[in-house]
Each structure stands twice: as structure tokens, then as C-alpha cells.
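Lifted from Swiss-Prot, the feature list:
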- CYS23 to Ala: Does not strongly affect N-terminal glutamine amidohydrolase activity (MUTAGEN)
- CYS28 to Ala: Does not strongly affect N-terminal glutamine amidohydrolase activity (MUTAGEN)
- CYS30: active site (ACT_SITE)
- CYS38 to Ala: Does not strongly affect N-terminal glutamine amidohydrolase activity (MUTAGEN)
- ASP81 to Asn: Impaired N-terminal glutamine amidohydrolase activity (MUTAGEN)
- HIS83 to Ala: Loss of N-terminal glutamine amidohydrolase activity (MUTAGEN)
- HIS83: active site (ACT_SITE)
- ASP99: active site (ACT_SITE)
Amino acid sequence: MEGDGPAATAPQYQPVCPTRDACVYNSCYCEENIWKLCEYIKTHNQYLLEECYAVFISNEKKMVPIWKQQARPENGPVIWDYHVVLLHVSREGQSFIYDLDTILPFPCPFDIYIEDALKSDDDIHLQFRRKFRVVRADSYLKHFASDRSHMKDSSGNWREPPPEYPCIETGDSKMNLNDFISMDPAVGWGAVYTLPEFVHRFSSKTYQA
């Protein structure tokens, strides 16, 4: 079945970045990992940046199940408060997801990622249904800021070791991560979608129809 869909065209697809192992990666800092990936694309393939988006996955309860994650590679999902991936929509209409925390291929054809990592809302309780804030990569690079305070416990200790490079900040902000995690369309940057809306907007099958 997979061979009949986007995977069949995958050999013609040119990834926007090097291998997974060559990407900047820090566990539990997915928002920065994707920011760094956007930065790489801007530096090496400026024109491709226009085809890329940072995608925040969360909901009002900040409880979103995602399958096929390295943190739980077996059949069950990981319940994240939020997760961030890169979406590339090529000029040929192929959509690929770059998830540095998945055990699926890197990059992964959009429709395969939806089927295997996100599955369907029909089988998920209402409070766990995912929403997606889709932000253009150039806007993400320009506006995102994090002082990493969300990764410290009440005693000020790191829950996970922070990246060695300096905190990402802008001229206007040192911390606006919550504006990206929020699924309130009136807040922050980009557009907010439900899972069906996200699939309809970016599925490679939609482009082929």
C-alpha cells in the first residue's frame, strides 16, 4: 500500500537537509532542533526555506499522543505536552515531515507520517485530539525566542541538559514559546488547524487529486 502513494515518488525527492545524524539535536528541545534545521536550510538552500514550515503539535490540555517516537518505539504512543516537526512542501507538490524524534524514515512522506505517527482522531478521546500551528520557516526564524525556563524545575534545576549554544532570542523577546504552543488562532504566528484540516491542506494526495 505504501508503495502506491507518496513513497513511490520519494526517490525523486531531494531532502532539504543532511542526514538525521548531521542535524543539531538536543533531547526534549524539539522547538530548538527545528529552529536549527530551519537555520541550516536558510544558510544552504535559501530558496527552499519558502517551501518549509515549523509545525507545533499540541492542544488545549497539552496532552497529545504521537506514535513511533524514539522515547517509546513499540506500539504505544508518547503523550507530549507539545511536539515540533518541520514540514516541507516541494514545488512538485510532495509533502515530507522531518521529525528528529521519530523512528520513521527521515524525512518521512507526509501521508505515511499521518497514518503511522498521528493516526486518526476517530480513535482518540476528544481531550487528546491534536491541533497544529503551522508557521512559515522564515517567520519562525525571525520571531521565535526561548530562554529555556520551561525546562527548569521548581528548584531551578534542568529537567534535561540544555543545548550548548546560546539561547535563541529576538530584538523583541527572550521567551515567547507559549505563543507558538498555544492553539488559540488569535495568538502568535501562523495558522492553526485540526488534524483533518491539516491533512486536507498539506497531504500529497490532495495535490495529486
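Heads up, the Cβ atoms here are built off N, Cα and C, so glycines get one too.
Original residues throughout; no substitutions modelled.
In the structure as shown, the Cβ atom of CYS23 (mutagenesis position) sits within 10 Å of 17 other Cβ atoms. Annotation for the recorded positions CYS28, CYS30: lowest Cβ count within 10 Å of the residue's own Cβ, CYS28. Taking CA atoms as the reference points, CYS23 (mutagenesis position) and CYS38 (mutagenesis position) are 11 Å apart. Distance noted between the C-alpha atoms of CYS28 (mutagenesis position) and ASP81 (mutagenesis position) is 11 Å.
Listed recorded positions: ASP81, ASP99. The one with the lowest count of other Cβ atoms within 10 Å of its Cβ is ASP81. In this structure the C-alpha atoms belonging to ASP99 (active site) and CYS30 (active site) are separated by 9 Å. The mutagenesis positions considered are CYS38, HIS83; of these, HIS83 has the fewest other C-beta atoms within 10 angstroms of its C-beta. Calculated from their C-alpha atoms, the gap between ASP81 (mutagenesis position) and CYS30 (active site) amounts to 12 Å. Here the C-alpha separation of CYS38 (mutagenesis position) and CYS30 (active site) works out to 12 Å. Put simply, CYS30 (active site) is 7 Å from HIS83 (mutagenesis position) when counted between their Cα atoms. DSSP classifies HIS83 (mutagenesis position) as strand under the three-state reduction.
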